[in-house]
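Taken from Swiss-Prot as is:
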- Val56, Ser57, Asp58, Gln59, Thr60, Ser61, Asp62, Val63, Val64, Lys78: ATP binding site (BINDING)
- 50-291: domain 'Protein kinase' (DOMAIN)
- Gly2 to Ala: Loss of both N-myristoylation and S-palmitoylation; cytoplasmic localization (MUTAGEN)
- Lys78 to Arg: No effect (MUTAGEN)
Amino acid sequence: MGCCYSLSSTVDPVQDHTTDASSEPRNGGGEDPPLTKFSFSALKTATNHFSPENIVSDQTSDVVFKGRLQNGGFVAIKRFNNMAWSDPKLFLEEAQRVGKLRHKRLVNLIGYCCDGDKRFLVADFMANDTLAKRLFQRKYQTMDWSIRLRVAYFVAEALDYCNTAGFASYNNLSAYKVLFDEDGDACLSCFGLMKEINNDQITTGSVNPENVIYRFGTVLVNLLSGKQIPPSHAPEMIHRKNVFKLMDPYLKGKFSIDEANVVYKLASQCLKYEGQESPNTKEIVATLETLQTRTEAPSYEVVEMTNQEKDASSSSNLSPLGEACLRMDLASIHSILVLAGYDDDKDIIELSFEEWIQEVKELQDVRRNGDRAFVEQDFKTAIACYSQFVEERSLVYPSVYARRSLSYLFCDEPEKALLDGMHAQGVFPDWPTAFYLQSVALAKLDMNTDSADTLKEAALLEVKK
């Protein structure tokens, strides 16, 4: 049975639904933009029966597909899980609210589908991928510092507009919700504005405007570091590193330390590190606006990055390690890492004589005990030994992080495994093993699209070696 409620404005689904994503904010006058009521069959046709090949995001139980309408235009279609939005009237009312929003930094919501227990949203399609892909799965070109500053500013503008329009909360704000339009400019996905508030969320405070500020802080940490950091670990990244250690190694010598310090301080405030008071959206916009010194920063570089990656997307045969990671065969991965030993570390870490003197025998014994436990598949002991080694050394072999990462995977702790894969990448930025292990951890976390992208990047790095 179809939904019994309809919005006041509907448009024939075959008409052109492309809207100007660069339009200025709506003023008080004029008519509200219409929302199209799509049939389930129309969306099914647009996505080729919701083919996995058309999935562009599966970060949560809600999946986003790329669809093509009868007029040839592309759209993004979000499919909610069957447990969401049980009240169709509430769903339509909220879709109507979001559909009225128009801002040059916000992706337009253009339609919906409410068919039985099925719920869908339809938005303009952004052709140049997400910030997450630009930062975490980059292959050839590092995102310029000036572009990162513009991304932060544009997202802050979008959040401030939404807050002013009465949308104080945003569902799981992250680098995956920041999209790039055809001009290479950053826009915030409108899908995150659709939140079904239940009594449990109200009680726990999970729907809280301050959550948006915190999550924006994690995006700032992403932009500084170039790394995928779970939101719960973002304060730890700020706490353990100064701005020099946090910065993306690919940006070395290519950024302003004064500007980076401003972003670092703002991220600390958003994450409430050391009890700092969180800024509001207008204060965030004002701070980031002062950093927009390169208004001519070429957004087309983002478009060029996309084109380069499409040219390089033809995957070659995977190595034995790549095949094992694709199969998520932990036993085979273990055998390969044991056989490799520390060979890959030789070109990365060369201890000076003074460092060798400081490397006391007891600490080396701790690592050897960890290695012995790792070989014998006593992974809890390996984790304990490697953790002690990591805590007492300023410079850690990337293979230690790799071995602890795999140990965490065996112990069913994929989030910690992902962090260690990132730590290994931080020491050795172009090490395929670090990316391979991250791909397995991402798959364990049900982040399948990101896992596939990371696996592909590892394979490309392996070819370049």
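Using N, Cα and C of the backbone, Cβ positions are placed for all residues, glycine too.
Don't look for the substitutions in this one, it keeps the originals.
Source: prediction; values computed, not measured.
Distance between Cα atoms for Asp62 (ATP binding site) and Lys78 (mutagenesis position): 7 Å, as a whole number.
Across the structure, Lys78 (mutagenesis position) and Val64 (ATP binding site) place their CA atoms 4 angstrom apart. Using a 10 Å radius centred on the Cβ of Asp62 (ATP binding site) and all shown protein chains, the other Cβ atoms total 18. The Cβ of Val64 (ATP binding site) has 23 neighbouring Cβ atoms from other residues within 10 Å, across all protein chains displayed. Sequence-distant neighbours of Asp58 (ATP binding site): residues of the same chain at least 6 apart with a C-beta under 8 Å from its C-beta are Val64, Asp446, Met447, Asn448, Thr449. Here the recorded positions are Val56, Lys78; the one with the fewest Cβ atoms within 10 Å of its Cβ is Val56. Under the DSSP three-state reduction, Asp62 (ATP binding site) is assigned to coil, being neither helix nor strand.
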